[in-house]
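Worksheet: the structure to be examined is printed underneath.
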Amino acid sequence: MTRLPKLAVFDLDYTLWPFWVDTHVDPPFHKSSDGTVRDRRGQNIQLYPEVPEVLGRLQSLGVPVAAASRTSEIQGANQLLELFDLGKYFIQREIYPGSKVTHFERLHHKTGVPFSQMVFFDDENRNIIDVGRLGVTCIHIRDGMSLQTLTQGLETFAKAQAGL
């Protein structure tokens with residue numbers, strides 16, 4: 001059987017949704033009567049299309065999920081996770097400005113999962129480099145999170161575990 005990570009960690013901006021929550025949209029957010037999520041100005045807010053399936057797949061595989069975001073819009077990011085009904089997937093959330101290394105040190109401390117047993121999905125190369133130095137398997141996202149990217153990430157993790 002393919003080895004699975006003990007923790008899958010996701011950035012939020014340009015990984016789960018196609019914007020920066022602290023600059024491109026205007027919190028607070030709400031869910032309209034038609035079920036769409038909107039910002040204060042009424043702008044429609046959406047996830048990348050396959051994000052709910054990605055998180056559901058990890059849940060079905062028994063892989064816990066965490067968030068690691070450097071946004072300064074902490075309340076808005078958490079609000080969006082709840083409005084999109086994604087909060088149920090996340091066992092930990094590290095959402096605050098600063099180095100992603102700090103986010104991962106706290107995730108390690110809170111979960112007990114070794115860095116080598118984590119996989120991390122992020123759109124910013126600097127975060128990939130910094131977190132990769134900890135021994136985390138890092139996957140650089142280019143066009144938002146998708147099932148294909150998840151599959152590639154899990155394969156990369158399994159190969160790293162096998163020493164390939």
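The backbone N, Cα and C atoms fix where each Cβ goes, and this holds for glycine too.
What Swiss-Prot says about this one:
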- ASP11 to Asn or Glu: Abolishes enzymatic activity (MUTAGEN)
- ASP11, ASP13, ASP123: Mg(2+) binding site (BINDING)
- ASP11: active site, nucleophile (ACT_SITE)
- LEU12, ASP13, SER69, ARG70, LYS100: phosphate binding site (BINDING)
- ASP13 to Asn: 92% loss of enzymatic activity (MUTAGEN)
- TRP20, ARG70: substrate binding site (BINDING)
- SER69 to Ala: Abolishes enzymatic activity (MUTAGEN)
- LYS100 to Arg: Abolishes enzymatic activity (MUTAGEN)
- HIS103 to Lys or Ala: 50% decrease in enzymatic activity (MUTAGEN)
- ASN127 to Asp: 50% decrease in enzymatic activity (MUTAGEN)
- CYS138 to Ser, Ala or Gly: No effect on enzymatic activity (MUTAGEN)
Worksheet entry | Spatial neighbours of ASN127 (mutagenesis position) among the recorded positions ASP13, TRP20, LYS100, CYS138 [C-alpha, 10 Å] | LYS100, CYS138
Worksheet item: Hey, of LEU12, TRP20, ARG70, ASP123, which of those binding-site residues are within 10 Å of LYS100 (mutagenesis position), Cα to Cα?
Response: ARG70
Worksheet item: Based on Cα coordinates, which of the following recorded positions are within 10 Å of LEU12 (phosphate binding site): TRP20, SER69, HIS103, ASP123?
Response: TRP20, SER69, ASP123
Worksheet item: Among the recorded positions listed here, ARG70, LYS100, HIS103, whose Cβ has the fewest other Cβ atoms inside 10 Å?
Response: ARG70
Worksheet item: Once LEU12, ASP13, SER69, ARG70, LYS100 are set aside, which residues in the chain still have Cβ within 8 Å of the Cβ centroid of the phosphate site?
Response: ASP11, THR15, ALA67, ALA68, THR71, ALA77, ILE95, ASP122, ASN127
Worksheet item: Which three-state DSSP class does ASN127 (mutagenesis position) fall into?
Response: helix
Practice prompt. Cα within 10 Å of ASP11 (mutagenesis position) is the criterion; apply it to the binding-site residues TRP20, ARG70, ASP123 and give the hits in sequence order.
Written response: ARG70, ASP123
